[in-house]
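Engineer: My questions will all concern the structure given below.
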Amino acid sequence: MAACCSSLATAVSSSSAKPLAGIPPAAPHSLSLPRAPAARPLRLSASSSRSARASSFVARAGGVDDAPLVGNKAPDFDAEAVFDQEFINVKLSDYIGKKYVILFFYPLDFTFVCPTEITAFSDRYDEFEKLNTEILGVSIDSVFSHLAWVQTDRKSGGLGDLKYPLISDVTKSISKSFGVLIPDQGIALRGLFIIDKEGVIQHSTINNLAIGRSVDETMRTLQALQYVQDNPDEVCPAGWKPGDKSMKPDPKGSKEYFAAI
């Protein structure tokens, strides 16, 4: 299973890494709704060394060199998803010209860190909606697994009702096209992409398996992106939030900014 309670892992690393121990295969495809499986703790063999334990949540994605870069068009996809306890289809390009998109990947359903992120985004969904932004979650699990997880109470490790779709990437093609797939494990790293209304990736961040993402920072980055797109002659300095002073990206403008802070 995907990691949650372990020593901190680094962000995507160029060094080779050991596979994540104890992750079972994704929920099997079935026409009948599966019962939510009980979460099993990650176990390492007694012979594992201290260094092996420390690196057990460090994984490396394949195809990173081919991953979509900030400033390029996001790879399109058309996939099945679960929303409002129904099966729907989601096509990324349908949002072009209409909405910003927060697209985030997570390793597996019925795990540990993942539900904390997924429910946190759902709890803040109305704030993103006011910024004309849709949220899309993606994992390699089937829609049946997604549905079972949504139908499981939060107090039991489930998600409860969500305000945005969970996309099924059983072919792993979406994860691969965004450069977050870990080939030898068949799951995705915690990648997050902010895509503007033109379908262009404006921000990306990829955490390793043990590190959850911040909804607050995602919101702040989205607000900064929208500000500079509305004010193309200005830039946002470090930690900028709505109401803070921005900067003109020229010698005179920068001097005015630094003199004012």
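Including glycine, each Cβ sits where the backbone N, Cα and C put it.
Keep in mind that this is a model prediction, so the values were computed, not measured.
Straight from Swiss-Prot, here's the annotation block:
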DOMAIN    68-227  domain 'Thioredoxin'
MUTAGEN   C114 to S  Loss of activity
ACT_SITE  C114  active site, cysteine sulfenic acid (-SOH) intermediate
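Are these features on the surface or tucked inside, and what are their neighbours?
Structural biologist: Other Cβ atoms within 10 Å of the Cβ of C114 (mutagenesis position) number 25 in total over all chains. Classification of C114 (mutagenesis position) by DSSP places it within a helix.
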